[in-house]
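J.: Gly2 to Ala appears in Swiss-Prot as a published mutagenesis result, with the remark: Abolishes ability to regulate T-cell activation but not E3 ligase activity in vitro. Also abolishes myristoylation and membrane localization. Here Swiss-Prot flags Cys37, Cys40, Cys57, Cys60 as Zn(2+) 1 binding site, drawing on experimental evidence. What Swiss-Prot lists as Zn(2+) 2 binding site is Cys52, His54, Cys72, Cys75. One mutagenesis experiment catalogued in Swiss-Prot, His54 to Ala, is accompanied by this note: Abolishes ability to regulate T-cell activation and E3 ligase activity in vitro; when associated with A-57. Swiss-Prot gives this note for the published mutagenesis Cys75 to Ala: Abolishes ability to regulate T-cell activation and E3 ligase activity in vitro; when associated with A-72. For Cys100, Cys103, His115, Cys119, the entry in Swiss-Prot reads Zn(2+) 3 binding site, with the evidence type experimental evidence. Record note (Swiss-Prot), mutagenesis Val217 to Pro: Reduced ubiquitination and reduced binding to ubiquitinated proteins; when associated with Q-221. The unchanged residue is displayed. Among the mutagenesis experiments that Swiss-Prot reports, Ser221 to Gln is described with the note: Reduced ubiquitination and reduced binding to ubiquitinated proteins; when associated with P-217.
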Amino acid sequence: MGSVLSTDSGKSAPASATARALERRRDPELPVTSFDCAVCLEVLHQPVRTRCGHVFCRSCIATSLKNNKWTCPYCRAYLPSEGVPATDVAKRMKSEYKNCAECDTLVCLSEMRAHIRTCQKYIDKYGPLQELEETAARCVCPFCQRELYEDSLLDHCITHHRSERRPVFCPLCRLIPDENPSSFSGSLIRHLQVSHTLFYDDFIDFNIIEEALIRRVLDRSLLEYVNHSNTT
């Protein structure tokens, strides 16, 4: 997949990742497997696949998207969300084995992160493994009760619940202080596009935006009329 460090935000990768990146660049023949994350340069942990097809650690891509204005840290393609779990990769990792680069112990790839956290040779060389901070808030899909990152909810609903018509409460409204989630009971996808969208240009129907604006203008006019009537 390549080893690409994200520096647009001015925030550096963990020290251990930086050290390994410099070492790999000095040795161009060192192979980088498809199980390496291009952000932290370690074996994948909870792999997710982005819309552009690249696979990263879940916490790495979530943090990278927040810091780099929603672009893929590998190919710079626009991404509306962190992607979906790469279950095929996770399954393969459970049956693949690799020698630890530092102590040469044969380790299952799905357990490699746990191994290097305690590998003394790794710690002596790079310091303790540092995971990128995971800052995205989490919510629960009201249709299937799956726990998601808030930025993945729209993608998830479009993919799995496009035909749903039953009224539900918006889980993102519950995350906003002083917001009343009981005030919403319409199409969740439309509501997310209109009320909770910052970078979902590919999914936006501008007719929906126009409807929402007209509705807001009418609501404001009605409120002004009621207030005026009460004062006269």
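Indices start at 1 and increase along the chain as displayed.
The backbone N, Cα and C atoms fix where each Cβ goes, glycine too.
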J.: Around Cys75 (mutagenesis position), which residues of its chain at least 6 apart sit with Cβ under 8 Å of its Cβ?
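T.: Result: Cys52, His54.
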J.: Among the recorded positions listed here, His54, His115, which has the most company in the form of other Cβ atoms within 10 Å of its Cβ?
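T.: Highest number of other Cβ atoms within 10 Å: His54.
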J.: For the recorded Zn(2+) 3 site, enumerate neighbouring residues of the same chain (Cβ within 8 Å of the Cβ centroid of Cys100, Cys103, His115, Cys119, site residues themselves excluded), in sequence order.
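T.: Everything else in range on the chain: Ala101, Glu102, Asp104, Thr105, Val107, Met112, Ile116, Thr118, Lys121, Tyr122.
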J.: What whole-number Å value do you get for the CA-CA distance of Cys72 (Zn(2+) 2 binding site) and Cys40 (Zn(2+) 1 binding site)?
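T.: Their Cα atoms are separated by 14 Å.
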J.: Using all protein chains shown, find which of the binding-site residues Cys40, Cys72, Cys103 scores highest when you count other CB atoms within 10 A of its CB.
T.: Cys40
J.: Can you tell me the CA-to-CA distance separating Cys40 (Zn(2+) 1 binding site) and His115 (Zn(2+) 3 binding site), as a whole number of Å?
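T.: Approximately 16 Å lies between the Cα of Cys40 (Zn(2+) 1 binding site) and that of His115 (Zn(2+) 3 binding site).
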J.: List nothing but the one residue from Cys57, Cys119 whose Cβ has the fewest other Cβ atoms within 10 Å; the candidates are the binding-site residues.
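T.: Output over binding-site residues Cys57, Cys119: least Cβ neighbours within 10 Å is Cys119.
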J.: Which site among Cys52, Cys60, Cys100 has the most other CB atoms no more than 10 Å from its CB, taking these as binding-site residues?
T.: Cys60
J.: Which one is it: of the binding-site residues Cys100, Cys103, His115, whose Cα lies the shortest distance from the Cα of Cys57 (Zn(2+) 1 binding site)?
T.: His115
J.: Among all protein chains shown, how many Cβ atoms are found within 10 Å of the Cβ of Cys37 (Zn(2+) 1 binding site), not counting that one?
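T.: Cβ-Cβ neighbours of Cys37 (Zn(2+) 1 binding site) within 10 Å number 25.
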